[in-house]
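Visitor: Look at Swiss-Prot and you will find 1-78 tagged as domain 'Ubiquitin-like'. The annotation domain 'UBA 1' is assigned in Swiss-Prot to 146-189. Swiss-Prot lists 251-294 with the feature domain 'STI1'. Per Swiss-Prot, the feature domain 'UBA 2' maps to 330-371. In Swiss-Prot, a published mutagenesis experiment is listed as LEU8 to Ala, annotated Abolishes interaction with RPN10. For the mutagenesis experiment ILE46 to Ala, the note given by Swiss-Prot reads: Abolishes interaction with RPN10.
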Amino acid sequence: MKIFVKTLSGSNFEIEVKPADKVSDVKTAIETVKGAEYPAAKQMLIHQGKVLKDETTLEENNVVENSFIVIMLSKTKASPSGASTASAPAPSATQPQTVATPQVSAPTASVPVPTSGTATAAAPATAASVQTDVYGQAASNLVAGTTLESTVQQILDMGGGSWDRDTVVRALRAAFNNPERAVEYLYSGIPAQAEIPPVAQAPATGEQAANPLAQPQQAAAPAAATGGPNANPLNLFPQGMPAADAGAGAGNLDFLRNSQQFQALRAMVQANPQILQPMLQELGKQNPQLVRLIQEHQADFLRLINEPVEGEENVMEQLEAAMPQAVTVTPEEREAIERLEGMGFDRAMVLEVFFACNKNEELAANYLLDHMHEFEDQ
């Protein structure tokens, strides 16, 4: 099959590959076509916001006929174990796992304090180690604090692009601190819907009156309330963020427990941890204020995500409650619903999941496939 390879300079070329080819084979093929200026050892290939690992195949990475992948060259030699760890040299003592490596700090046994120096959010001891490892992997491509600063510098140091610091920061913000997707945005352009203006950090105590930065945050909340309370299931608080107790810290996300939508989303993420990041992407379109808070306090968020789901058999009822009562769909959305039905699922079930996933066809398909056995038992 034919795929297109796009460079950071804006040019592109095509190569012939097979679905069973490994990413390492594709890198070798690119070096054969482009010569010494693209050595395989320094290549980093990105597809759909994901850095492709050498040992995986194109088919495993959903690379199909006429797909395009982005190629970058790192200034240091790539690790032969996989390109995901070779996106940039790690300056000073920052942790190298900032770009989606599985060796994250999630399995630690103690509850971490969400300070600015936390690299990636660590899951606390309230969940089993196996669970924390799974969710740690799902969240390992999110960076924050001083690690975020080093990631900005790493992207600037990688070469191949002419972006300035502000552009890199904008790309990271639009990608919700996912370095891999940010790099793709730098190359292909930042989608307009992904650009979220920075909002003020939630105040640590009930001193909003003394903190002028809190006022834009409060003013932004009513704007999210378009279309009624259930128009966007991923907008957990369409009528505005609930007021935190005066004694609650800024990192306290416990108020999410009272959100029926969050309970349903938590069940979906626990069933398929890999949808955590796309779920945050969709949530960010509806409630950027909440996503900012989640980004700043990822440890608290992972603690909530790890908590057992009460009444798992009622997940679909929760999803149904999160749906709008009356909705309109575009022709494109109707086609997406029909494609999901074509996979063999009941129309009512498809509609419930499709709207619960905020009309994201990929998320809906993943959820339907992961819960196929449950639907068959009903």
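Cβ atoms are placed via backbone N, Cα and C, with glycine included.
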Visitor: Sort the residues of the domain 'UBA 2' (330-371) into helix, strand and coil with DSSP and give the three counts.
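Guide: Reading the DSSP string over the domain 'UBA 2' (330-371) gives 32 helix, 0 strand, 10 coil.
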Visitor: Where DSSP helix means H, G or I and strand means E or B, what are the helix, strand and coil counts for the domain 'STI1' (251-294)?
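Guide: Split into helix, strand and coil, the domain 'STI1' (251-294) gives 38 helix, 0 strand, 6 coil.
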Visitor: Tell me which residues of the chain lie with their Cβ under 8 angstroms from that of ILE46 (mutagenesis position), as long as they are six or more apart in sequence?
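Guide: Same-chain residues close to ILE46 (mutagenesis position) (Cβ under 8 Å, separated by 6 or more) are LEU52, ILE69, VAL70, ILE71, MET72, GLU180, VAL183, GLU184.
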